[in-house]
Amino acid sequence: IDWKKLLDAAKQIL
């Protein structure tokens with residue numbers, strides 16, 4: 001799992 005990608009996605013959602 002790409003945590004960096006997940007963090008980026010969460011940032012976009014926020």
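Heads up, residue numbers simply count up from 1 along the chain you see.
Just so it is clear, glycine is given a Cβ too, placed from its N, Cα and C backbone atoms.
For the mutagenesis experiment Leu7 to Pro, the note given by Swiss-Prot reads: Decrease in both antitumor activity and content of alpha-helix conformation. When secondary structure is read from DSSP and collapsed to three states, Leu7 (mutagenesis position) falls in the helix class.
Within the same chain, no residue at least 6 positions away in sequence has its Cβ under 8 Å from that of Asp8 (mutagenesis position). Experimental mutagenesis is annotated in Swiss-Prot for Asp8 to Pro, with the remark: Decrease in both antitumor activity and content of alpha-helix conformation.
Quoted from Swiss-Prot, the note on mutagenesis experiment Ala9 to Pro is: Decrease in both antitumor activity and content of alpha-helix conformation. Within the same chain, no residue at least 6 positions away from Ala9 (mutagenesis position) has a Cβ under 8 Å from its Cβ.
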